[in-house]
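Q: Checked Swiss-Prot, it gives:
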DOMAIN    7-321  domain 'Cbl-PTB'
BINDING   ASP199, THR201, GLU210  Ca(2+) binding site
MUTAGEN   TYR244 to Ala  Abolishes interaction with EGFR. Decreases interaction with SRC and abolishes SRC ubiquitination
MUTAGEN   TYR244 to Phe  No effect on interaction with EGFR and SRC as well as on SRC ubiquitination
MUTAGEN   ARG264 to Ala  Abolishes interaction with EGFR. Decreases interaction with SRC and abolishes SRC ubiquitination
BINDING   ARG264  4-O-phospho-L-tyrosine binding site
MUTAGEN   PRO265 to Leu  Enhances interaction with EGFR and SRC as well as SRC ubiquitination
MUTAGEN   SER266 to Ala  Decreases interactions with EGFR and SRC as well as SRC ubiquitination
MUTAGEN   THR268 to Ala  Abolishes interaction with EGFR. Decreases interaction with and ubiquitination of SRC
MUTAGEN   GLY276 to Glu  No effect on interaction with RET. Binds slightly to SRC, this interaction is independent of SRC phosphorylation. Strongly decreases SRC ubiquitination. Abolishes interaction with EGFR
MUTAGEN   TYR341 to Glu  Induces E3 activity and autoubiquitination. Releases ubiquitin-conjugating enzyme E2 UBE2D2 faster
MUTAGEN   TYR341 to Phe  Abolishes activation by EGF stimulation and enhancement by TGFB1I1 of E3 activity
MUTAGEN   CYS351 to Ala  No effect on TGFB1I1 and SRC interactions. Abolishes SRC ubiquitination. Abolishes interaction with TGFB1I1; when associated with A-366. Abolishes interaction with RET and inhibition of RET degradation
MUTAGEN   CYS366 to Ala  Abolishes interaction with TGFB1I1. Abolishes interaction with TGFB1I1; when associated with A-351
Amino acid sequence: MALAVAPWGRQWEEARALGRAVRMLQRLEEQCVDPRLSVSPPSLRDLLPRTAQLLREVAHSRRAAGGGGPGGPGGSGDFLLIYLANLEAKSRQVAALLPPRGRRSANDELFRAGSRLRRQLAKLAIIFSHMHAELHALFPGGKYCGHMYQLTKAPAHTFWRESCGARCVLPWAEFESLLGTCHPVEPGCTALALRTTIDLTCSGHVSIFEFDVFTRLFQPWPTLLKNWQLLAVNHPGYMAFLTYDEVQERLQACRDKPGSYIFRPSCTRLGQWAIGYVSSDGSILQTIPANKPLSQVLLEGQKDGFYLYPDGKTHNPDLTELGQAEPQQRIHVSEEQLQLYWAMDSTFELCKICAESNKDVKIEPCGHLLCSCCLAAWQHSDSQTCPFCRCEIKGWEAVSIYQFHGQATAEDSGNSSDQEGRELELGQVPLSAPPLPPRPDLPPRKPRNAQPKVRLLKGNSPPAALGPQDPAPA
């Protein structure tokens, strides 16, 4: 009997904790009446009600499912227990900085550039932003999906699922040990710095969402910790937990030194970098580079004269060793799949949305291919999901598809290439060609004498100035 009661007791405690968290956020919101607290993102006045509403949705879904969702270690119940305890701790820290309820004006010290109180509040606002993004990613609409969460980078996803199984969160010490099996971590200060970088919510745990953000920031996977060490630990231009406004303030001292720059993880586009730099006319601009490793962006920016002096310092670290070209990536299309394309009077290379241009973009994490014009038009319509599978678009990579003559085709050799996988991100993932949407009006097919091959391109794009909202690059 006691065994049957225990789960219900935990569900009851969880429901109470969710209710307490919502009420706590409401009280905190009442302390955020000063309009200066919502000048630029991340804004506590915006984040608090959104987080409270998401927690209500989580509570409703949990009640409807009888506390459901995958349980067990590192499952939904463990995540909420850790999350709510961390939320309470961070809320108390914010409450101590804000004026009491009923008082409309906050301490001017909170808004003075460079003050200790402002730095503390800005960091806590960023942590709250991370916590809202994490909860939204693992409980979209209040329903748990952590056991099905897809990491953006295929090798990172493979590592997590093989090492952590269906868990969505685990203690730092255990995660550090698991990561060390493929990316050894030096104990001491290096391990502490790594924990500070990965643990976006400062909870002492690592969630699958936080690891996803980390692996997107410090891609590619084979040199993950080397990239992190050179870009975050050793680079004078790296700034953690900094907002748009704070970047503007920090670079004010460098306005007479064009080419000065600093970079930070974007507050509002998690998994992407934001780079602030001083232009040739002394203006301070900020940009979010489009879906390529930061080392490559900084090398290109240095070559073009944009990123020369990290944080105004004369020495610019040499990142050449991180900018080596990655091996070409191939997609082997099986004979059966090719037959499907030919039956539609199409080819693998042709974009299946417009049926006019060749595919030149790979969507992440789902891996579907289409042409850049169709992707731009699709995202311009405010759609942030893949047009084929409706998976969230977290990024994309430019690709070039061309005929590969290095081996006989499946048709010529008489051997099916069904067993050949697709090599992406220097790791193996299952064979998967994009789905074939119904298109009766496709143009005539091209000769079928070769298999396509996909290769990542490394193109340049000049920095584009941003506003404080950190919009995605065009």
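Every residue, even glycine, has its Cβ placed from backbone N, Cα and C.
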Q: Within the same chain, and leaving aside ASP199, THR201, GLU210, name every residue whose CB is within 8 angstroms of the centroid of the CB atoms belonging to the recorded Ca(2+) site, in sequence order.
A: HIS130, GLU134, ILE198, LEU200, CYS202, SER203, HIS205, VAL206, SER207
Q: Given the recorded positions THR201, SER266, THR268, and counting only Cβ atoms in the protein chains shown, which has the most within 10 Å of its Cβ?
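A: Of the recorded positions THR201, SER266, THR268, the most buried by Cβ count within 10 Å is THR201.
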Q: Can you count the other CB atoms that lie within 10 A of the CB of GLY276 (mutagenesis position)?
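A: Result for GLY276 (mutagenesis position): 25 neighbouring Cβ atoms inside 10 Å.
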Q: At the Cα level, what's the spacing in Å between ARG264 (mutagenesis position) and ASP199 (Ca(2+) binding site), rounded?
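A: That comes out at 15 Å between the alpha carbons.
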Q: Of ASP199, GLU210, the binding-site residues given in the record, which has the fewest other CB atoms within 10 A of its CB?
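A: Among the binding-site residues ASP199, GLU210, the sparsest Cβ neighbourhood within 10 Å belongs to ASP199.
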Q: Nearest to PRO265 (mutagenesis position) by Cα, among THR201, TYR341, CYS351 (recorded positions)?
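A: Checking each of THR201, TYR341, CYS351 against PRO265 (mutagenesis position), the shortest Cα distance is to THR201.
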Q: Round to a whole number and give the Cα-to-Cα distance in Å for the pair CYS351 (mutagenesis position) and GLU210 (Ca(2+) binding site).
A: 33
Q: Spatially, and counting Cα to Cα, which of the mutagenesis positions is closest to GLU210 (Ca(2+) binding site)? Options: GLY276, TYR341, CYS366.
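A: Minimum Cα distance from GLU210 (Ca(2+) binding site) across GLY276, TYR341, CYS366 lands on CYS366.
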Q: Using a Cβ-Cβ cut-off under 8 angstroms and a sequence gap of six or more, which residues of the chain neighbour CYS366 (mutagenesis position)?
A: GLN150, CYS386, PHE388, CYS389, CYS391
Q: List the recorded positions among ASP199, THR201, SER266, GLY276, TYR341 whose C-alpha is within 10 Å of the C-alpha of TYR244 (mutagenesis position), in sequence order, or say none.
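A: Within 10 Å of TYR244 (mutagenesis position): SER266, GLY276.
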Q: What kind of secondary structure is TYR341 (mutagenesis position) part of, going by DSSP in three states?
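A: For TYR341 (mutagenesis position) - judged by DSSP and reduced to three states - the answer is helix.
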Q: On a count of neighbouring CB atoms within 10 A, which of the mutagenesis positions TYR244, PRO265, TYR341, CYS351 is highest?
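A: That would be PRO265, with the highest Cβ count within 10 Å.
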